[in-house]
Amino acid sequence: MSQPEFTRSIVGASFLLPVINGAMHIPPAVSATRVTLEDNQPRDAPILVLLFALSVLIDVMDKAADLPRQTRKTWLMTIVVFASPFVVLAVYGTMHCGLLALLRLLGVPLLAVVHAMPLIPVYSWKTGSISTVKLKYFLGPFKSLFGATCIGLMDVTAVVLYLRGTMLHPENASSAGHFRVLMYTITYDFLWESICDVRDIQEDEQNNITTLATAFGVRPTLIFLGGSTMMGDLSITLLGGGSAVLSVVRSTVFWGAFAALALHKPRSAVYPWGLATLFGLLPVWLASLGART
């Protein structure tokens, strides 16, 4: 890889994608505010700003840790300068929403630490002993479901808990609406995470990482994702009194678009994948518009 290509790769991965990933969290959070706040109460922008800023900062730190060691020092100051405005946004959001809202949002990413720790006891019939394994190994190919649940708890539940504290009549908040938005978020983030696993199948096979794609193959995985997304969206929509036709169309269109991208565009295609990431959880917002609260 030439130096200009390497530079573009770092800029895309360390700066562009974190912002896009941060924006990806907004549709579920906006949907959560829609089903939670009273009709005569204005939408609460600071919690959305705080969620966006924290998501960007977490992703920037994650991408910085993945940089080659020989280039990390060179790019460190640039990364710090880039992250500074988002630190300011996070401080602004915390000042308006309170420390408890910040801790609720940060508590979910900490589950990723638990995810990588050997905490699950497993008994071996062969040796007659009990050992502990990491949760991500215990979940096997369905570990992306754990990640999707974490995203749902961060983007929806943590936001809803804060919003209920700002309401004049929190007892009027729709628990059913909150649950539906949470389930939509888990459904579509599971689709997105699994599509990314299909894209990265060769890299995961080389690193002995178990995913749906490495365990069952690309075609069966895509078929399973299409069916599970359609059934998940349809079930949630019917429970909320929404349109079954719109549900099927929505799930089919987004599954088809993401599947085509995974099959035809490599991970190095930053802009197509960045655009797809931006729309990854848009179905959550679209679904919440058609559901009754």
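The backbone N, Cα and C atoms fix where each Cβ goes, and this holds for glycine too.
For ASN21 (mutagenesis position), the count of additional Cβ atoms within 10 Å of its Cβ stands at 21 [all protein chains shown]. Recorded in Swiss-Prot as a mutagenesis result, ASN21 to Ala carries the remark: Abolishes the catalytic activity.
One mutagenesis experiment catalogued in Swiss-Prot, MET24 to Ala, is accompanied by this note: Abolishes the catalytic activity. Counted within 10 Å of its Cβ, the other Cβ atoms near MET24 (mutagenesis position) come to 23, all protein chains included.
In the three-state DSSP assignment, the secondary structure recorded for LYS63 (mutagenesis position) is helix. Under its mutagenesis entries, Swiss-Prot includes LYS63 to Ala with the note: Abolishes the catalytic activity.
One mutagenesis experiment catalogued in Swiss-Prot, HIS115 to Ala, is accompanied by this note: Largely decreases the catalytic activity.
According to Swiss-Prot, the mutagenesis experiment ILE151 to Ala carries the following note: Largely decreases the catalytic activity. Taken residue by residue with DSSP, ILE151 (mutagenesis position) is part of a helix. All protein chains shown were included, and the count of other CB atoms within 10 Å of the CB of ILE151 (mutagenesis position) stands at 26.
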Within 10 angstroms of the C-beta of LYS63 (mutagenesis position), what count of other C-beta atoms is obtained when all protein chains are considered? 18
